[in-house]
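Have a look at the structure below, then the notes.
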Amino acid sequence: MASNSALLMKTIFLVLIFVSFAISPATSTAPEECGSESANPCVNKAKALPLKVIAIFVILIASMIGVGAPLFSRNVSFLQPDGNIFTIIKCFASGIILGTGFMHVLPDSFEMLSSICLEENPWHKFPFSGFLAMLSGLITLAIDSMATSLYTSKNAVGIMPHGHGHGHGPANDVTLPIKEDDSSNAQLLRYRVIAMVLELGIIVHSVVIGLSLGATSDTCTIKGLIAALCFHQMFEGMGLGGCILQAEYTNMKKFVMAFFFAVTTPFGIALGIALSTVYQDNSPKALITVGLLNACSAGLLIYMALVDLLAAEFMGPKLQGSIKMQFKCLIAALLGCGGMSIIAKWA
């Protein structure tokens, strides 16, 4: 079921890509610099190339550290998944994901889809970024809800013979063990849906920012951008790694999910380098494609951070039973959001 949900989200993103390329900018009245080489004196492809190659390996290592740290936390006594420290770290990582959606991905989408390089009609007459982010959040909600309910219904059918078909009786003393087990399985499924959908949104965003870095040749800003992206990927990986850990996948699946997260930004950088002769980040088609993808990623990340991560944690029995823990986790979430807000100055 979780794999079907991820497949649906991938299909939606692919449809958006095809739609963006189907929209023709042929009659554009954009300035001449749109889709052409920049006149910025800082642009130097020969000097930028070694920096971008270094960025591939540095960001790869930072991503591996970020996503791998939570996965190895079971081997550290004070970082057990049921402990207070791990809960605080999860809230910090959730704040990072929320900050990524609000401070990085969504503003980029607004900037791209309102660029002067795009036609006045329709791009400047309708807030496509906000609309698609909202739609993406609702679609994520639908997938999250339907995947859980379908699993619950399927599991309920499987235990009907033991319940003798009496779904309206108050025989809690007989069905309680089954219900607890069913609830545990449903929660595990939710963790798995969360991990897969969150990984999808992060991967799309990571490829996009990697592509942008690989295509740029601005030596005045590239060093700061690389440093910011290292912190960005490491902290974002912590959030994803925590979700993968809770999903209780097999070691092989954990490795595969961590691997794909770690390599997506370096892959995007390599792709940007390879396409740097033909890809122009200010061309209409590039702006539309990346802008639409960023809007969808933003809606997904914001929903996942607020609903499936922060709200689920704060409304759970652990935090509801301790005002002190609520305060600590709130501070951690604010620090995560604040950190990503600071990084937004450079990336």
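Numbering starts at 1 and runs along the chain as displayed.
Just so you know, glycine gets a Cβ as well, placed from its N, Cα and C.
Original residues fill every noted site, and no substitution is shown.
From a predicted model like this one, the values you see are computed outputs, not experimental measurements.
Residue density at His104 (mutagenesis position): 24 other Cβ atoms are found within 10 A of its Cβ, drawing on all protein chains shown. His104 (mutagenesis position) carries a helical DSSP state (H, G or I). Listed in Swiss-Prot is the mutagenesis experiment His104 to Ala, annotated as follows: Suppresses transport.
Proximity of Asp108 (mutagenesis position) to non-local residues of its own chain (separation of 6 or more, Cβ distance below 8 Å) is seen for Val290, Gly291, Asn294, given in sequence order. Here the residue is the original one, but Swiss-Prot notes a mutagenesis experiment at this spot, Asp108 to Ala: Abolishes iron and manganese transport.
In Swiss-Prot, a published mutagenesis experiment is listed as Glu111 to Ala, annotated Abolishes zinc transport. Abolishes iron and manganese transport; when associated with A-108. All chains included, 13 other C-beta atoms sit within 10 angstroms of the C-beta of Glu111 (mutagenesis position). Look at Glu111 (mutagenesis position): DSSP puts it in a helix.
Here the residue is the original one, while Swiss-Prot reports the published mutagenesis Asp144 to Ala with the comment Abolishes iron and manganese transport. Reduces cadmium transport.
As a published mutagenesis entry, Lys154 to Arg appears in Swiss-Prot alongside the note: Suppresses ubiquitination and loss of activity; when associated with R-179.
Mutagenesis annotation in Swiss-Prot: Lys179 to Arg, described as Suppresses ubiquitination and loss of activity; when associated with R-154; the structure shown retains the original residue.
DSSP assigns His205 (mutagenesis position) to a helix in the three-state reduction. The Cβ of His205 (mutagenesis position) lies under 8 Å from the Cβ of Thr100, His104, Val105, Asn294, Ser297, Leu301, each of which sits 6+ residues away along the same chain. For the mutagenesis experiment His205 to Ala or Glu, the note given by Swiss-Prot reads: Suppresses transport.
Listed in Swiss-Prot as a mutagenesis experiment, Ser206 to Ala is described as follows: Suppresses transport. Cβ-based neighbour count (10 Å, all protein chains) for Ser206 (mutagenesis position) stands at 28.
Note: the CA-CA distance between Glu111 (mutagenesis position) and Ser206 (mutagenesis position) rounds to 18 Å. Within 10 Å of the C-beta of Asp144 (mutagenesis position) there are 19 other C-beta atoms, taking all protein chains into account. For the pair Ser206 (mutagenesis position) and Asp144 (mutagenesis position), the C-alpha distance works out to 22 angstrom.
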